[in-house]
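> Attaching a single structure in structure tokens format; questions to follow.
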Amino acid sequence: MSDKDRITQLLRELEEAKAREAQERCEKERLQLEHRKTTFLEYLRNCHRHLYNALRLTDTSRSSTGYTKVVGKYYPKRLRPWTNFTNVLHPHYFNLVQQICGQRQLFESASTTKNLGTIISDHLAGNEKAIDRFEVDAVERPVQGILKVLATHEEAGKASICPEFRFSANLRELTQKDDGSSGADDNTSDRSLERRQQAGPNKRPTSKSKYICSNRQPDGVGIRMQPDGGQTQAFIYDYKAAHKVAIEHVRSATAKEHLFHEVVARINDDKLSRDEEVQHREQAEAFIAMALTQVFDYMITYGVSYGYVAAGRCLLLLYVDRDDWQTLYCHPCLPADDVGEPTNDWTDRLSHTAVAQLVSFCLSSFQSEALEGQSLETALSVAKATLKTWSESYADVAYLGLEPAELSSAPSSQNTDISEYTSKAKPTGRKVTLRSCKPAAVLPQGNEHDEHDEEDHSEPGASRLAKRERGPSSGGKDDGRSMVDPQPTRQYCTQACLLGLKRGKDLDENCPNVSLHRFDGSSRHPVNAHSFTDMVEQQLLLSPYKGCRMVDFWGKRGAMGWLFKLELLPYGYTFVGKGTVEDRLNRLEHEGRVYARLDHLQGDVVPVHLGLVRLDRGYILPGLEFAVYMMLMSWAGQTPSANMDDAETLKSESLTAIWSEGVDHGDNNRANYLWNAERCRIMIIDFDRAHLFPPLKARAVSRLSKPKRKRETLNSYLTEITGREARHVFKQMDRSPMATPSHGG
């Protein structure tokens, strides 16, 4: 090889080495870029490209079929574009989040998002359950991650735009069948509803039975944390199979102001076009109208102004103004159309991604307070007088589709009898405007609405609501909604106070309300346990909201009920009630029997049990449920702090105490073990799943030859307790005088 050839070869090798080095450097940078955290805009791009676009739909012939059951549910009179979200709210919040996040790398890496997208693409989505999984992974999880960053950011915190937040899909717990014998406690309203809606003695279903709704349980709810630690609903959402909200018809359907009237009329008349293309469009419109109706009904009955339908390829973001119940505002979110194909620079289109729009939707909803208790009942009374339920028709739109000749021949009674469709509420009640759902003052909500009742017995809740309208008003005769029942605001009475009331002993001077309990300078309680329960029941019979409020619907609910704070107004006794629905009375009665077994442990190991009362009208709950029974108790305390070192030891001591009385708690949920500062110990609550057995009396235990046999007796119980707890129970048992063999024969 000549020198010239040698030089040429060396130069070529040098160039190749440089190229390899450059390639390795690029690959290293690419990997670093893939694995580093991302900025806000990068994260939106990755979520759309790798998650949203990963959705694969099954063939429609293999998809789930059937209509959404909406008969008996409220539906709006008008459907209008939510232009205030499109033009004001979304641009404002998108720019605000972009400003707060800036170029900081706060979100998960591109490689993590890609890996999740691969998992999503491995599964075909053909039903609501599959869409549920997709929405959680591709939309809800990223949205919650972005909101979490905002909640911890100082600027956002000062503006109070973003509290702690979570998506929750655990709404069906109270209607699901319990294990074992408690299965008899199932809510029977669905079965009775079906029976009421069957036609004739032969029990044949009506022609509309496929549309009949059986419950008001949405797929999910957006939960926000309150400053006091409570949790309230911000919005409601529901999943729909992608083929039930056909994206090719979404824009045209949601642009129809009288979509609901058209669909209801077609279904009532049982008429479909013979043209196959028109028939397909009409069926798509029916699916969309029913999906919107379902969420609209949830929004009304759960007391929120915001909701959305998630159907994989699209989101339908919804809003209702409490000053205009008959109008539903809708913003269709179609990312595939609005974002389009990926390009080098998506910046101007990233605001149209599903994640970006749902973030703005959530932030908008946080500026509105959910209605509850008395305000929810008032709102539902207005809704019942204003709205129609599927498949009733609104009077003034019933003939929109008729020709003049047909209109003149229509029954005159339907044109002139306006009273049937106007509010039956007292005129004075209209003077009070319900709480506005407008965002902060700096964000004008705009004028979304124009200037421009038959009782439904298909739902148990609706029937009870009608009863409330006929019953006495909690606010007086002249201004039914202008007066609000007094709410309990005092500190809880002490265990010693309420135990003294129950036992007929002296007042507890350490009770924060003792001055209200004392009459004529006496040291004794002014009432006994029996009269106390009677007076509480009479107070709640006058109004379920008088001296009573729900503590925390989402955070303080158990397997069968909710927690209420109550005050017996003349005497200042302040305590709690465990409220439940009609069909769970036997569970409360069973719990009362458990408290009776634990009588001498009340006020120390378990709360003081003060009896059971019935609320004739019921305390309204989100979703048109009613708490009609309450078990009255002393306030047990708070969840032990995470840094309480001896919490498990104290818990085991309390478990040992109730076991010795013949009670197996049966529910090891940590929420059932509360720290009581007054007694300096863990108190146990919620005995609806407890089992009773003969108590371990000292004489019976003395016949055991050795403590080991008692350990065997406890074995089944201790299998549900951690090893450390079990060892402590044994240690306590060995130290107990009951465990010492008797030498007296």
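Keep in mind that glycine also has a Cβ here, set from the backbone N, Cα and C atoms.
Not measured: the values here are computed from a predicted model.
Swiss-Prot feature annotations, pasted as is:
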MUTAGEN   LYS240 to Ala  Abolishes poison activity while retaining antidote activity
MUTAGEN   CYS511 to Ala or Ser  Appears to retain poison activity while abolishing antidote activity
MUTAGEN   ASP667 to Ala  Appears to retain spore killing activity while abolishing antidote activity
> Quick one: Cα separation, LYS240 (mutagenesis position) versus ASP667 (mutagenesis position), in Å?
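Distance between the two Cα atoms comes out at 35 Å.
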> What's the most sparsely packed of the mutagenesis positions LYS240, CYS511, ASP667, counting other C-beta atoms within 10 A?
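The mutagenesis positions LYS240, CYS511, ASP667 were compared, and ASP667 has the fewest Cβ atoms within 10 Å.
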> Report, in whole Å, the straight Cα-to-Cα distance of ASP667 (mutagenesis position) from CYS511 (mutagenesis position).
31
> In the three-state scheme derived from DSSP, which category covers LYS240 (mutagenesis position)?
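SS state of LYS240 (mutagenesis position) = coil.
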